Each structure stands twice: as structure tokens, then as C-alpha cells.
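Reviewing the structure listed below.
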Amino acid sequence: MTNPSDRVLPANSMAESREGDFGCTVMELRKLMELRSRDALTQINVHYGGVQNLCSRLKTSPVEGLSGNPADLEKRRQVFGHNVIPPKKPKTFLELVWEALQDVTLIILEIAAIISLVLSFYRPAGEENELCGQVATTPEDENEAQAGWIEGAAILFSVIIVVLVTAFNDWSKEKQFRGLQCRIEQEQKFSIIRNGQLIQLPVAEIVVGDIAQVKYGDLLPADGILIQGNDLKIDESSLTGESDHVKKSLDKDPMLLSGTHVMEGSGRMVVTAVGVNSQTGIILTLLGVNEDDEGEKKKKGKKQGVPENRNKAKTQDGVALEIQPLNSQEGIDNEEKDKKAVKVPKKEKSVLQGKLTRLAVQIGKAGLLMSALTVFILILYFVIDNFVINRRPWLPECTPIYIQYFVKFFIIGITVLVVAVPEGLPLAVTISLAYSVKKMMKDNNLVRHLDACETMGNATAICSDKTGTLTMNRMTVVQAYIGGIHYRQIPSPDVFLPKVLDLIVNGISINSAYTSKILPPEKEGGLPRQVGNKTECALLGFVTDLKQDYQAVRNEVPEEKLYKVYTFNSVRKSMSTVIRNPNGGFRMYSKGASEIILRKCNRILDRKGEAVPFKNKDRDDMVRTVIEPMACDGLRTICIAYRDFDDTEPSWDNENEILTELTCIAVVGIEDPVRPEVPDAIAKCKQAGITVRMVTGDNINTARAIATKCGILTPGDDFLCLEGKEFNRLIRNEKGEVEQEKLDKIWPKLRVLARSSPTDKHTLVKGIIDSTVGEHRQVVAVTGDGTNDGPALKKADVGFAMGIAGTDVAKEASDIILTDDNFTSIVKAVMWGRNVYDSISKFLQFQLTVNVVAVIVAFTGACITQDSPLKAVQMLWVNLIMDTFASLALATEPPTESLLKRRPYGRNKPLISRTMMKNILGHAFYQLIVIFILVFAGEKFFDIDSGRKAPLHSPPSQHYTIVFNTFVLMQLFNEINSRKIHGEKNVFSGIYRNIIFCSVVLGTFICQIFIVEFGGKPFSCTSLSLSQWLWCLFIGIGELLWGQFISAIPTRSLKFLKEAGHGTTKEEITKDAEGLDEIDHAEMELRRGQILWFRGLNRIQTQIDVINTFQTGASFKGVLRRQNMGQHLDVKLVPSSSYIKVVKAFHSSLHESIQKPYNQKSIHSFMTHPEFAIEEELPRTPLLDEEEEENPDKASKFGTRVLLLDGEVTPYANTNNNAVDCNQVQLPQSDSSLQSLETSV
């Protein structure tokens, strides 16, 4: 039968249809996905004959999915497109060269070199006039004078080398980051049904017609239409701006859109649009992902004088973006607000980044001052010597000669500046981070934001989940309470009556996600594989242990027959499924935290399988005799129950009425063993000065038992264990607001937060970060796996998401993904983070020594000899050594266990410690003494001609060649000294493990030999004899001996030494700058300093920000940041027939986590989660069972004291003491023991 829609297809669509051999075209599907609710249903039913018929047109099976035939998949990609957003083309090498040329100091040096080059060819009339000053006059010197152009050319050549090296580094960095980006994209997979099998497929390989399995926590990778759903709720705020979750069902609204988040429930959808044809892809295209086209349009608009009355896209609070309709009052009002808008605080940069920028500004100021002073003194010296002392007149024919001198002085000054400015600093940071990130992958840390790597080195606290992180996430049922009997081991199925066994099997098999399965082991003799939710897998394993087949039950009751599903969420803490009874009526199976489910039970099955009354007293006895002993063994307790309904259908939306009067079938104890390596890892954290806190949804007894096994709690420690409710009661005032002062009294001793919600976790993390208690501010790392962990992961300094158990939303919010979900991987991240910090410090120690010596030598030489002993080209070579090569050598040191034996650095600890300052000044002292002796007495010692006060264009001298060679060799050996920055004696320790370091030092030494022996005039060098080389080498090796002497001097005795490179302290922040970050304070200092052109130093920030090319996902804020904010969206781009509603588009959903969408290929990465936009306080969602609190007075009376591990009583109200041995704990009595125990699934 022909469908009506076949007759209304446009001609071009029919052509496409015939070409693709599908019953619908790309444009038809695009238009279909723009519809919502009833409109969409009408279109699907009227024009396509329902979802089933649409699947037929797309040649796919709603149950089996696509066959997976490669030819069919390729055909679908050709017709409907790939599920990727075309990335922006990477910058070409020439573009990177052009960017490197923009450096201010290099530009000035280039100009000076060109002037020098031009003047060298100019032969003024008065060149041979003695009144014009000291010029080469001998025949030999005249040849040299004619070769005066060489110096200018050599400087230009050196600049070209520096530029090419910089561009190559940038190119290789971008290439590496794109490689890392591809790795992240490969990690993003989605559940797809193909050929009847559920497989995990990379999102870029999804095609139109695929059947996708949708579940809680997923980030939808493509547009689709719902085929089957269970209590499905979607957060569409990323597209519509609507903050409420949207219920999706077959009869109301089946449209699922890419970039939206599954907040609840599960289901299946048929994919209808991918890539640029999906709703997210269309909007990204409109917003200008293809910047080149936008730029062309803007240029044309300017040429044609087009008035700019298009829409403005504005960012707000760094997280939200809103596009207003044309000429709307709302848009006008917002424009007015924009005019009055105050600068919004940006997200705080990393600790190291802020310190580096601040230090670079300080060094830059000092370098600029010394450079200007050098030029001034050289000119002053020249003027006084020629026009005052020698009383020479200023002759017109002498002007070009004087200009040549001035240009030479200027070149020397600029060269001093080039050496002084720490240009290698950003390179060292980037190399160190990139190297660390690459190596961290092998340690199961997939770094999404590069700065998180070094921030982890500063971590002072880790708030860790329990399940899967501290434990193995290999759950098994080991105890059960059924029919009034507590089974300490799994019983034989023969002990149960058939009807009881059926209730257990059905209650578990039906009331679990059908994606949770137990599969045979991969290797013979291995453990069965658990797929899906681990708690549900434990229950399914219990069914298997009872010799029953859960799959047979599911085949009898397929997902399509489930009448109503109340899926698990952080509010319900339970899951319930309703099915129709064959004999009429309904049956509902429920499972969840034992305390919550038992509170809703009024009957329980006895030994005979009969339902008997279950009173409050019975419930309390059960808690005391069954649940508490299980919890003290570290078991999670889950209750299974059911309820029958008659034929009269109740109001299923009234959960409080539905989820009552249950009959308890069983309570099971689930074991999740502690990972064997975790106690040792936590001991290392304690040694490293890092406090580990466990934040879990389990009850207090289970949490305390696990924390004790892990080593978080030890007997005798004065630490707190609190439940979420008690925690909130202690930190909030009468209005329910969190008070920092109250929180500051709790968190220092808090070690376990049990029965906590995601909001509690966020409150704790925010409180610790914002706290000013203690000597240093805390740097907090957090682990999370659920959708609701997004706010805490965002707030934390470093957010760790679980790679295996984590939802897409949690991964999008994280900085690092733990690919093995293991706590020990976090400890490795700490090691790498500290190693990055040490690598930067090593480089700083080395570079600042070079800076100090080179600048002082040039300055002093200028003052005394009217020339710099180190020539411009030589200094550029030194600059190349200490920038590119040294950063490569010192930034690639592998970490060692000794890094964990030190305390965290903290936010305000300086980059340059007093020990480092001792090393810098000590080695600078040695080098300066040697250089000055060589400059002023070297010719006598070596019996050679002096190179001081050489005339203009004079040939290179052996004297100054020895000075240059000795200087470079001292830097090479000091590079070995710089490997150790904490006063260690053995600087060669582990040197052979770092092949890069050895290669760089050896390579630099070989290059130095070639420069000295064959460099000639361009490098101002002449060849040296063997004895001169040996002397230079001996003085260089003296650096190592001198280093031993310096390390023997105790730093404590040198109290006059000061530290440098602090972060911004509170006292330094003015009132109007409180919202700004470290970078902003550094920039404000620059503005005060009136050194506008010196803002080229911000290359450091720019180069560190190459991190952004590596970050995953994208935000529209990132898209728009690259555009001129005055540029409006061209509404004409939107076809009237497919008008996209963008009135509040993407409101409160676009975030900073990822800033450059053009680096992303997968559309799956394009949206981040609206929950990440955190207000100062998050409203706490009340739990269902909180409404059933019998008496608030009893509750407060119940929690009166906290018992510490050493038995000491504190005034904190807490129902859950911290005693390790549950049998010795005197629990306070109350009407209901359940008030002390609340567990989450």
C-alpha cells in the first residue's frame, strides 16, 4: 500500500529518494526533526504511517537494527551524511611561521638588523675621516669592514632559525593535540543494536537507520525518534533553553535530539539525522563553525555598506548564551543591559599558569629596564667619549657612521631583551604537559584539559566515590534474608517454596534494566562478565546462583510489555516496574535501598511464603539484627518487594500513593571488595600530604567499614563520619543556607560523608575550595560517575570521571578520565602533576641563571668597554639553547616515587623557592666571576690579543671567542645541575633513563664545537687551540663542582634570600579586582607599568592556551568567542520553511569546559551539560522518604553526639558514630532504627 507521503514528495526529493533508494530524504528528515510534540506525532502518523513504517522506509528493523553490511553503511553515509562536524582546517606551517614572526622583540630585532644591513652597504664620504671616530683602517680591516653586512645578515638568519623552530614546535604541538583529541573521540561510544546484538560503537560511525539504546546519563549523539521508552526524561535545555526535563513517550513526544542529555529512564530510538543535518549540527553551522564563510560575508557587508542590524549573540556568566529574535522587546532590553554590563569573572586559571604569567611579567619588566639602560649607557658613553672628551664636531658626512654605531648599540640592547624575556617558559610548560599527558595515558589517565595535569600536583584533598574507585565494582550477593531466615551464604534453591523463588526471580529479572546482563567468561575458568549496572548484575548473578534463568523471564516479558517503569534516580533511590497480570490487574516489583523500601512495606513473606503484617517494631528489629550486621561487614543492602493492584487502574503519576503498601520478598547483602592496591595508594596520599575523603550514597556503617579497610579511617584518629542529612543540619542556618563558618568547623575532620546526594558533594567541594582556614587554600580533586556529579566535577580544581562506569555527562564535566576507574590512577596523576611543577621549576632555575649572567655581562660590558662581550648572534644562539633545547631536556624528566614524599605546593607557594634562589644566585656568581676574569684578564692568561674596545666591523677575536665558548659550556654543565632543585647531591641520578636530556646536551655540545670552529664572522668566532678548548671545558666542569659546594650550604642559614613567583595574595587584590584571576592581575600590573608593547609577553598565556585544541567537546561560547562580538547572526541564513526556534536558544547550557568546537569531529562532543552552570547555592532536592519523617523533634533528639574513633565524644550532632567495630558501638535508641540508616542503590 502506498503511503500518502509518497505522493507529496517534491521533485528533487524524489530524485534523491531514487538515488538513495530510501523512502525519505535528508531534507524531509531534517524538517521532521524540527517539529515537536503533537505536530511531530501528526507528521509521523499521517505522512509516514507511524514509527514502524518509518523504520521500514529507512530499511531497518526496530528490534534487530541494521545488518552492519559495509556497503549498506557506506551508502547511508553518502545519502544521509556522516556523524561528524567538519573540523576547521589546521593552520599551515606558513601561518604558524607568520604567527611566530609577530613577536614584538623579534620584530624590533629584525628592523634593527635590516637597518644594519642597509647601512653596511652605504659608503659615506667621511668614512675615512678620523674625526668620525674609530673605524677599521688597515687593509686587512678594510676587507672586514666591507664584510660588515655579515652581522646584520647573521642576525636575520638567527631570527629566521628562531622563528622556524618556534613554528615547528607549534606545528608539532597542534599535531600531537589533534592526535590526543582523536583518542578522546575514539573513547566516546554509544550503544547500538546491529544484527540483533547490542554493541558499543564510536559515535562517528553511527548512521541514519541505526537503532540506538538510550539510557540514563547518555549524551545523545544524533537525532532520532523513540521506538520504545521507559520513564524517559530528557534535558533539552542545551537546545530549547527549557530548564525542566521533558518527558518522552510514543504517544506524546517521541522526538529525541542530539546534544541533549538523558536524565532518567531508558529506551530505544531510530536514528534519523546525523552530523550537520542534526539539530545541533544545523545550529552550529548557523553560528559559524565555518568561520571563513562568515569572514567573507562580513567583508562583503562592509564593502557594500550593509547596516549591521542582525542579532547579537551574547555570553552571560561565562556559561549561558542567548540569541534573541529580531526587533523583539526582549532583545532590545538585553542590549540595554549589555551596555551596563560589568565584566564577569572568568573561570580561574590553573595555579601554575597564574604564577608563570606573574613571574614572566616581573622578569620582562626587569629585562626591559636593563635593555633600555644598556642602550642609554652605550649611547651616552659614545657621545661623551667622542664629543666631550675628544671634542669632535658633529660633521654631516659622519652622520651615517654615527647611525651605524647607534644601530649596533640598539641591536645589543634588543639582544639583551631577547635573552632576558623567558620565551622558553611557555614552550617548557607545553612540552612538559604534552609529554606528561602522553605518558599518563599509559597510567590510565586520559587528560581532557592539559592544565588539570599540573593542577593535580597541587592537590591537597581528594573527594573520592566508593563504588568502582576504591572498590573493584565487581558486585556479588553474599548474604540474604528471605522468609525470616538470615542466610550467611547463598542457599540452595531447594530451600525455597516455588512461589517464593518465582517472586525473587521475577522481581529481579523484570525490575532491572534489560541492558544489564551476565555473560559467560572470556577465558575458561574466569569470572562471568558483568555488563551494565553492576548492582543489577549482582542481583542477576544471585538469580543465576539459584540455578534460575533470568533471560527466559525477560523473553516472556519483553521490554515492550512493561506497562510502567519508575527508573532509579538520586531522589527515589529505588526502581519499580509495573506489568499486567495475565489474569487481570497489575503487579509492581520494586527494589532499592533497604531502609527506603522497608519503610514503604506493610507486609513481609514468612517461611511459608505467606504475606504477614510488617509493623514498625518488626522493621526496627530487622534493621538491628539483619541490616546493621550486613553493613558492618561492608555489604550494601538491597530490598526486593512487590505489590498487586486490582483491575481498577490507579493514577500512576502519583508515586507517593503507588510506592506504598509493599510486600517485602527479600533483603540481600552485596559485597564489593576493596581493590587490593587501594590501601597502599591511600597511604601514599597521606605521606604526600593529601587528605582522602570518601563521599558515597551508601549507609554510614557500610561506608565506615569500607573506609577502614581502605585506610581512610584508622582506630584512634579524631575524624568524623557523617550522613548527608546530619552534614546539612550542621552547616546550614535556619533559612537553609550554607554558612562557611559552620562548614569550616566540619570539613577539616570529615573523612566519610555517607548517604550523600550529588548536591551534598558539591556543597562539600565548594566549601573546601572557598575555605580560608589553614595556612594555604585547598586544591581539591573529585571523582564522579553520575549525571548529577556534573556540578561537583565542574567546581573541583580537578574533576575525575570514571571511564568505565561514568556517564557521558560526567565525562563532559571532567578534566581527566580514569580509563580503569581505579583510585591508584589518581595517585599516578598526582605524581605526574608534581613532576610537571618540578620540570617547570628546573627550567626556571636554569633559565634565570642564564638570564642573570647574560644580562649583567652585556650591561657591564656596555658600561665599561662600550661593547658587549657576547655578540647579538651569540646571544640568539644562547637564547635558542636555553629556550628550545633546555625546555626539551628538562621538561621530559620522568617522575619518581620521591615526589610523593613531599607536601603539596599549595596555591600561594612560590615557583622559585629559597633553595632554587640559592642555586640561581650561587651559579650566577660563579659564572660572572669567571666571565669578568676572562673579559678583563683573559688575554694575559692565554697570551692573546685583547678583544676589548674593538673598532666597528673588526674581525672576531680569540679573546671574546673564549669568553663565549666558556659561557656556553658553563650553561651546558649547569643544565645537569638544574636536574635537581631540592638540594640533592647526586645530580646524575636517573640521567640515563632520560634519553632526550642526554641527546640534547650532547647535541648542543657538538653544535657549539661547529660554531666556534667554523662559525667565523657570522657568529663572531674564531677557531681555538686544543689547550684553549680544554681550559674552557675545565671551567665548564667546574660548574658541577661548584654545584656540590652550593648544595652543601644549608638554605636555612641564608635568611636574606627571598622567594619569587608567588600567586596573587589576598592582600594584593584591590576591591574592584576581586573577581579577576591570576592572569588578570598580571595584566593590570602591565597597564600600570606603561609598557604597552611589552604585552607580547602574553605569548606565554597564548601558548599555554594551546591546551584548548586538546579539550574535548565544545561550547557555543567557544564558537562565538572567536567572532567579533559585534557580528550578528544573519537570520536570512535560516530557511523560512525550516525556521529554527532560537528565542532563548541554548540558554544556561553552554559552558567553558570546551572552547573550540572546530577541533571536534564527533557531534557527540558538542554539548555540555546545563547542570554545570552552578549558582552560589544549589537548592537541595528533598528525598521522597524525608516527607515521612515522623517527628522532627525526634530526629534532632536522635542525633545528639558524634562518637570519634578514639571514643571521645564531640558536641556535633550525628547519629552515626565513627567506631570501627560495629559490635561495640552503643547506638542511641529511637523509635525507628531506620532514622540512622539510609542507603542508595
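Placed from the backbone N, Cα and C atoms, the Cβ positions cover glycine too.
So that you can see what the record holds, here are the features copied from Swiss-Prot:
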ACT_SITE  Asp465  active site, 4-aspartylphosphate intermediate
MUTAGEN   Asp672 to Gln  Strongly decreased calcium transport activity. Slowed decomposition of the phosphorylated intermediate
MUTAGEN   Val674 to Pro  Decreased calcium transport activity
MUTAGEN   Arg675 to Lys, Asp or Leu  Decreased calcium transport activity
MUTAGEN   Lys686 to Leu  Decreased calcium transport activity
MUTAGEN   Arg693 to Ile  Mildly decreased calcium transport activity
BINDING   Asp785, Asp789  Mg(2+) binding site
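Ranking the mutagenesis positions Arg675, Lys686, Arg693 by how many other Cβ atoms lie within 10 angstroms of each Cβ puts Lys686 at the bottom.
Close to Asp789 (Mg(2+) binding site) in the fold, though at least 6 residues off in sequence, lie Pro758, Lys761, Val782, Ala801, Ala810, Ala813, each with a CB less than 8 Å from its CB. DSSP gives Asp465 (active site, 4-aspartylphosphate intermediate) a coil state; it is part of no helix or strand. For the pair the residue listed as 'active site, 4-aspartylphosphate intermediate' and Asp672 (mutagenesis position), the C-alpha distance works out to 13 angstrom. Taking a C-beta cut-off of under 8 Å and a sequence gap of six or more, Val674 (mutagenesis position) has these contacts in its own chain: Leu470, Thr471, Met472, Gly634, Ile706, Lys709, Cys710. Long-range neighbours of Asp672 (mutagenesis position) (same chain, six or more residues apart, CB within less than 8 Å of its CB): Lys466, Thr467, Thr471, Met472, Asn473, Arg474, Met475, Lys534, Gly634, Arg636. The Cβ neighbour count for Asp785 (Mg(2+) binding site), using a 10 Å radius and every protein chain shown, is 26.
DSSP gives Asp785 (Mg(2+) binding site) a coil state; it is part of no helix or strand. Comparing Asp785 (Mg(2+) binding site) with Arg675 (mutagenesis position), their Cα atoms are 18 Å apart once rounded.
In the three-state DSSP classification, Val674 (mutagenesis position) falls within a strand.
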